Amino acid sequence: MNSILDRNVRSSETTLIKPESEFDNWLSDENDGASHINVNKDSSSVLSASSSTWFEPLENIISSASSSSIGSPIEDQFISSNNEESALFPTDQFFSNPSSYSHSPEVSSSIKREEDDNALSLADFEPASLQLMPNMINTDNNDDSTPLKNEIELNDSFIKTNLDAKETKKRAPRKRLTPFQKQAHNKIEKRYRININTKIARLQQIIPWVASEQTAFEVGDSVKKQDEDGAETAATTPLPSAAATSTKLNKSMILEKAVDYILYLQNNERLYEMEVQRLKSEIDTLKQDQK
C-alpha cells in the first residue's frame with residue numbers, strides 16, 4: 001500500500017515539475033498565441049473602423065485604435081495624428097457628438113469667453129458718433145434689429161414733440177383785446193367795408209336802368225351827395241308807381257345787373273362793327289360805279 005502511494009506521489013511530481021526546455025517552449029507558444037490573438041483584434045478593429053458609418057463619433061475610433069497593444073507603424077502614426085488634432089482642436093468632439101452639447105462645461109465656457117472678447121473688440125472700434133448716442137448702441141450682439149428700433153423710437157419721439165409743439169401753438173389762448181383796441185379794430189373794418197360799398201355804388205350809377213335806385217347798404221360821402229342830387233331831380237319828375245314802390249338794391253343785385261350791362265355792351269359792339277363793315281363795302285361799290 002505504501003509503495004502504491006509513493007508511486008502516485010512521484011508520478012504527480014514528475015507531471016508537475018517540467019524540465020526547463022519544456023517550460024521555455026510552453027512560454028513561447030503562449031506568447032505566439034497572444035500575439036496572434038492581438039493581431040486578429042487589430043485587424044478586426046481596423047475593419048470595423050473602416051466599415052463604420054460617417055457619423056460614428058471620433059472618440060470610439062480613437063479608443064478602438066489605441067486599445068490594441070501591437071499594430072503597424074501606419075496605424076500608430078494615424079493614431080498619434082488623431083491625438084494631436086484632438087489636443088489642438090478640442091471642439092471636434094463637441095461637434096462629433098451632439099449629445100455632449102449640453103454636458104460640456106469647458107466648451108460652453110470657451111464660447112462665452114469668445115463672445116465676451118468679441119464684445120470688447122466691438123466696443124473698442126465703435127465710432128464717436130455712436131458713443132455720443134448710447135440709446136442707439138446695441139449691447140446684445142445677437143439682436144441686430146434693436147438699433148433700428150431705437151432709431152425709429154427716436155424719430156417717433158421727435159415727430160411727436162414737433163406735433164405737440166404745433167398743437168400747443170394752435171391751441172394757444174387768444175389774446176383778449178382791450179376796449180380801446182376793439183374800438184379801433186371796429187373802425188378799421190367799417191372803413192374797409194364802406195370803401196367796397198362806395199365802389200359798388202359807383203358801378204350802380206354806370207348802369208342806366210338801376211342808376212336812380214337806392215342802395216340797401218352804407219356808402220361814402222361822395223356817393224351820398226350824388227344820391228341827394230338825384231333825389232332832387234326825381235322829386236321834380238314824378239316816377240311811376242312800380243319805381244316808387246321798388247325795393248332797395250343790395251350788392252349781389254348790383255353786380256348781377258353790371259354783368260348784364262357788360263354783355264349788352266359787347267353785343268352792341270359786335271353789331272356796330274358789322275354795320276361799319278357793311279358801310280365800307282357800300283362805299284367801295286359806289287367808287288367803282290363812278291369810275
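The backbone N, Cα and C atoms fix where each Cβ goes, and this holds for glycine too.
Don't look for the substitutions in this one, it keeps the originals.
These come from Swiss-Prot:
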type	residues	note
BINDING	H185, E189, R193	DNA binding site
DOMAIN	180-265	domain 'bHLH'
MUTAGEN	H185 to A	Leads to unstable binding between TYE7 and DNA
MUTAGEN	E189 to A	Weakens the DNA-binding affinity
MUTAGEN	E189 to Q	In SGC1-1; suppresses transcriptional defect caused by a GCR1 null mutation
MUTAGEN	K190 to A	Impairs the DNA-binding
MUTAGEN	R191 to A	Does not affect the DNA-binding affinity
MUTAGEN	R193 to A	Leads to unstable binding between TYE7 and DNA
MUTAGEN	N197 to A	Weakens the DNA-binding affinity
MUTAGEN	V210 to I	In SGC1-2/3/4; suppresses transcriptional defect caused by a GCR1 null mutation
MUTAGEN	K251 to A	Weakens the DNA-binding affinity
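Listed in sequence order, the residues N186, K187, I188, K190, R191, Y192 complete the 8 Å Cβ shell around the DNA site centroid, once H185, E189, R193 themselves are left out.
In terms of Cα distance, the mutagenesis positions that sit within 10 Å of K251 (mutagenesis position) are N197, chosen from H185, R193, N197, V210. On a Cα basis, N197 (mutagenesis position) lies 12 Å away from E189 (mutagenesis position). Taking the Cβ of R193 (mutagenesis position) as centre and 10 Å as the limit, one finds 12 other Cβ atoms among all the protein chains shown.
Ranked by CA distance from H185 (mutagenesis position), the mutagenesis positions R191, R193, N197, V210 have R191 at the top as the closest. A distance of 10 Å separates the Cα atom of N197 (mutagenesis position) from that of R191 (mutagenesis position).
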